[in-house]
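Everything below concerns the one structure shown next.
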Amino acid sequence: MDPPQLLFYVNGQKVVENNVDPEMMLLPYLRKNLRLTGTKYGCGGGGCGACTVMISRYNPSTKSIRHHPVNACLTPICSLYGTAVTTVEGIGNTRTRLHPVQERIAKCHSTQCGFCTPGMVMSMYALLRNHPEPSLDQLTDALGGNLCRCTGYRPIIDACKTFCRASGCCESKENGVCCLDQGINGSAEFQEGDETSPELFSEKEFQPLDPTQELIFPPELMRIAEKQPPKTRVFYSNRMTWISPVTLEELVEAKFKYPGAPIVMGYTSVGPEVKFKGVFHPIIISPDRIEELSIINQTGDGLTLGAGLSLDQVKDILTDVVQKLPEETTQTYRALLKHLRTLAGSQIRNMASLGGHIVSRHLDSDLNPLLAVGNCTLNLLSKDGKRQIPLSEQFLRKCPDSDLKPQEVLVSVNIPCSRKWEFVSAFRQAQRQQNALAIVNSGMRVLFREGGGVIKELSILYGGVGPTTIGAKNSCQKLIGRPWNEEMLDTACRLVLDEVTLAGSAPGGKVEFKRTLIISFLFKFYLEVLQGLKREDPGHYPSLTNNYESALEDLHSKHHWRTLTHQNVDSMQLPQDPIGRPIMHLSGIKHATGEAIYCDDMPAVDRELFLTFVTSSRAHAKIVSIDLSEALSLPGVVDIITADHLQDATTFGTETLLATDKVHCVGQLVCAVIADSETRAKQAAKHVKVVYRDLEPLILTIEEAIQHKSFFESERKLECGNVDEAFKIADQILEGEIHIGGQEHFYMETQSMLVVPKGEDGEIDIYVSTQFPKHIQDIVAATLKLSVNKVMCHVRRVGGAFGGKVGKTSIMAAITAFAASKHGRAVRCTLERGEDMLITGGRHPYLGKYKVGFMRDGRIVALDVEHYCNGGSSLDESLWVIEMGLLKMDNAYKFPNLRCRGWACRTNLPSHTALRGFGFPQAGLVTEACVTEVAIRCGLSPEQVRTINMYKQIDNTHYKQEFSAKTLFECWRECMAKCSYSERKTAVGKFNAENSWKKRGMAVIPLKFPVGVGSVAMGQAAALVHIYLDGSALVSHGGIEMGQGVHTKMIQVVSRELKMPMSSVHLRGTSTETVPNTNASGGSVVADLNGLAVKDACQTLLKRLEPIISKNPQGTWKDWAQTAFDQSVSLSAVGYFRGYESNINWEKGEGHPFEYFVYGAACSEVEIDCLTGDHKNIRTDIVMDVGHSINPALDIGQVEGAFIQGMGLYTIEELSYSPQGILYSRGPNQYKIPAICDIPTEMHISFLPPSEHSNTLYSSKGLGESGVFLGCSVFFAIHDAVRAARQERGISGPWKLTSPLTPEKIRMACEDKFTKMIPRDEPGSYVPWNIPV
């Protein structure tokens, strides 16, 4: 029998597939089969949104079309029969017309690296197809499933807000004041100074949204749905069979025939299990358009919903129902809605089904606890007939008597209405407020006897605290008949803690936090019910006090908004001079249309091979044997490369290409599998058998490294003044320490490379996503034993880097190049997200120990600090990180007597490397923690102590570099004024006095960020500029475009210097073929150094062409170029900048390592929930000295994006390792970077007026890194709020600071009667699931 055809449409074009592989997902099909590369691979698990596309389905029963976003990485193509798929390429392009979403995303400066942009565009596009004038709530909800690492989200919101009603207005729903004009407490915003800045974009330029111009749903698909008789479709391959029944009878028959086969609707549960856990299902049953699975039946008793309805459809249905029915009947519906608003992202909610969510019974399911306490029932069907079972705790535990039978199908779910005197509540706490699995969640229900406040029924279930949803049935039974009072609450907490238990080594860790949440949620429920009883019987039940009422309010954001104050262009500047103007990122349009080409978007090369790595599963072990035989026998496998193949080219410094006889970390490269397809290479890698023998010692933490004296080199040290003598005169001395956790780069584009042998003279071309093409060129040449001039490295753009695409990228490129050279064929290597996070180290975990002497007035007179960074298993950049940390640790403060020492620790973790800020975010936090503790001891505010100790005039740093701190202090004063510090600090105190369970905090942090690379050689740069006879110019330089807009700025430089329109200047990318011997792009100096080289090349050309131009001053560049050609005058010039004068002598502890300093200050105000540890950034004000901004739009983007990345570092980004050194957090489901829900509700960014710096490019300053540190203003604002909570509870003295300040750490620091109730495990009595490193 011939297999059925798969018929669907993509971007209006018909697609027919006769031989469908059921294991094929839509993402690789679009990218490889249809060459639609605008849809990106970001994580492969539906967690980042980079692969978002829109699916449209026609319903012949309702004659309606449903448009919804999905994650293409989790969408099997077999599920697409009869659908229309729209990708970013299908809505607009540069060749025809742009869609308004694409235009506005680009012109509102909403792209940086651009890798996430197509996903953002498609999420917004899908929203507009359903809601042409969305509300702000709908907008933020639609983008909740999309991650961006570069922008900080604010410009994305700005772009999308232009489609909202009244451009995002809330219609005065909040305090009667427009959301766009709100300031503090609804007053008119930001009145101080009222400086005006030119708009970064003009809405008048935007084309209007015209829904009539969208792609129509294919009429053919409508006809098929209307007229074609329904028939089960079966798609199969050698490994898998996909069955798509189209009637309920066929579905029941298929389930009877294949009882072990899972029924999937959205593939959001089965898909990740298949991809990440290696689960394989030979048969999958996927119902398609079965009406009975989508029923909506509302009666007086409740609601019956089809099991096939998507979670987003359920959300819409419940939203409609709660608006129509009395509140007392909709308790369960409202609780479900509360969780549906934060459950996953819009894409997953549109894919996942209600039935799938229930039957999967995941331990952290948000809906199942609520459905269970709500007495829901499940309607089942099999060949034996219909059956109804309760959705009970026994069902969730998969007890045989209460479970589905293998042949049964879940058809629908009955959700009863709540009754009078019945209350249902939902609770959850996650690492991030939205699109994050719950750490603990709960559903709770109570029914009282009529009017008496005496418990008649009680049901409490928890998720996240066991292998499945766990109930407190016995506790509830014992509480029946008890009155609803504090005595009952106290008893309930103790009973529940005794019944719902967690072992100290429970999977997921956070055991004490989870125990605390169990009873914190119970307390919240107690208060919510009291509030409900008050509504039902106001005369009998008193109102909650303000102190208690604060426990009930969730930390929801208001609508996001911002103000920007940047620099005006001088009125004397020529209109055509682009310097200082907010020019759009020149790849912005291509980002938004999907036309921007990244490394893995490059077309396949003839006979291309694919490489994947086998990595170590042990942290410190001897390799006993490697068995390749089984893997080599698999079809399509071409070769497996080990260290033996590389001969003597195995080690570069402390970095090893492939492990030889030992492995030193989990994730170390052991061998590389080469096959004719990516799938076959990955399958074969699983069959490589490596036998290990563990070695001692296993060193994972800094403390263990100190114990074993495991350091890479001897200490680095800087000292000024006489520290020991100064301690003798100090009024007080304190000692403390702070641990700062690591951070994953989480660039959206994973490590990617394509190596192409040229077939002549051993030449080889490397197309790679890197910051340092020269380094790759050198290592590949050494590995292949070629001269460097035969190895060329090309980089068009990089989808984010942040320091993470240097060292390990070069290692992987060398191995890939070896494979390509050996086989004479192109080899492609692209890491999956989990591989990338496992192999490549991130920011260094850090430990700072300080001893500080100070006077009673807050003056710090002596400081002795030890810095330790966890370098991992090889040196990489660790020594430089420690050196930069020591050089920059003073931040904004003059410490007259200072000793700082640092060590890079060797451990058995993947080598940590550079990450935006390069040691300063850690070292600066150590200093600020010390200053904060001094303030507490002195009874002063931290801001007072900061002001007292700050550099203020011309001064010397602790390494004897002179600088002027006038601008630093100006930033500080300006920030204190603009943020209305005094008034708001008073308001925070008033709020805290009135609220026991919510607390607010404020912190203002200064910034002095040194910019420089430490030596002249590392700061040199070159450029090449050609002028063609048509008057156009081509510029090449050594910098890498990775989102910061360096190419845009270089074209601005050429335009100014040559007085040539920017439209006449082009830049193709970066290549060692055009500009050799480049330095790495990083350290905030890429535009500085390369811009000066480009400027030099332009000035060389102008000097050369000056006689020609002076003879024809009214001519055009076309005229001048032709004349130059006729006169044999070269139209090409090399520009060169030798580097800033930089030096540091570590033996003497002095030097001039930095060219200039970036100054700034940030004030953040936060609110915390003392019962859950949740926090919300209410407002952030940032003031920056940027010199003279070359492009304010790009510079604001750098400051804002860096701040949000820093905020993530200090609050929610938490790496988790096992005690054996295995990284648990290998993707966005386990590792949380900030999402839209995390950004400040208000954000105000101000640039100081231009200041002159003669040595830099047009007096500009590099801003790529400095803003990261300002994110710690949120950290210290949280600290301030926690301290207020502790003071109110009578807890004095400091508490141990660690970063990040996650919900767990915040909650456990807010000690109260609930934290005292929980059982504690004795240290050493158990093996923890995870450890801090």
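From the backbone N, Cα and C atoms, a Cβ is placed for every residue, glycine too.
In this structure the noted substitutions are not present, so the sites keep their original residues.
Just so you know, the Cβ of Cys116 ([2Fe-2S] cluster 2 binding site) picks up 28 other Cβ atoms within 10 Å once every protein chain is counted. According to DSSP, Cys116 ([2Fe-2S] cluster 2 binding site) is assigned to coil rather than to any helix or strand. The [2Fe-2S] cluster 2 binding site annotation in Swiss-Prot covers Cys113, Cys116, Cys148, Cys150, and the record cites similarity to another entry as its basis.
In this structure, Met265 (FAD binding site) belongs to neither helix nor strand by DSSP; it is coil. According to Swiss-Prot, the FAD binding site annotation covers Ile263, Val264, Met265, Gly266, Tyr267, Thr268, Ser269, Val270, Ala344, Ser353, His357, Asp366, Leu410, on the basis of similarity to another entry.
The domain '2Fe-2S ferredoxin-type' annotation in Swiss-Prot covers 4-91.
Residues or ranges marked as domain 'FAD-binding PCMH-type' by Swiss-Prot: 235-420. For the domain 'FAD-binding PCMH-type' (235-420), the model's pLDDT averages out at 96.
Variant annotation in Swiss-Prot: Ala649 to Thr, described as In Sprague-Dawley males; could be unrelated to gender; the structure shown retains the original residue. Look at Ala649 (variant position): DSSP puts it in coil. Around the Cβ of Ala649 (variant position), the number of neighbouring Cβ atoms within 10 Å comes to 16.
The annotation that Swiss-Prot gives for the naturally occurring variant Phe1276 to Leu reads: In Sprague-Dawley males; could be unrelated to gender. Under the DSSP three-state reduction, Phe1276 (variant position) is assigned to helix. Cβ neighbours of Phe1276 (variant position) (same chain, under 8 Å, six or more residues apart in sequence): Glu928, Thr932, Pro942, Gly1001, Ala1003, Ile1005, Ser1164.
Record note (Swiss-Prot) on the natural variant Thr1315 to Arg: In Sprague-Dawley males; could be unrelated to gender. Cβ neighbour count for Thr1315 (variant position) (all protein chains, 10 Å cutoff from its Cβ): 19.
Here the binding-site residues are Cys148, Met265, and the one whose Cβ sees the fewest other Cβ atoms within 10 Å is Met265.
For the pair formed by Thr1315 (variant position) and Ala344 (FAD binding site), distance between Cα atoms is given as 29 Å, rounded to the nearest Å.
The two recorded residues, Tyr267 (FAD binding site) and Ala649 (variant position), have Cα atoms 45 Å apart.
For the pair Ala344 (FAD binding site) and Cys116 ([2Fe-2S] cluster 2 binding site), the C-alpha distance works out to 18 angstrom. The distance from the Cα of Leu410 (FAD binding site) to the Cα of Cys116 ([2Fe-2S] cluster 2 binding site) comes to 37 Å.
Largest CA to CA distance in the FAD binding set (Ile263, Val264, Met265, Gly266, Tyr267, Thr268, Ser269, Val270, Ala344, Ser353, His357, Asp366, Leu410): 23 Å, whole number.
The C-beta environment of Ser269 (FAD binding site), restricted to residues of the same chain at least 6 apart in sequence and closer than 8 Å, consists of Ala352, Gly356, His357, Ser360, His362.
In this structure, the C-alpha atom of Cys148 ([2Fe-2S] cluster 2 binding site) lies 38 angstrom from that of Ala649 (variant position). Using CA atoms as reference points, the recorded positions Ile263, Met265, Ala649 were checked against Cys116 ([2Fe-2S] cluster 2 binding site), and the closest is Met265. Cα of Cys113 ([2Fe-2S] cluster 2 binding site) to Cα of Ile263 (FAD binding site): a span of 39 Å.
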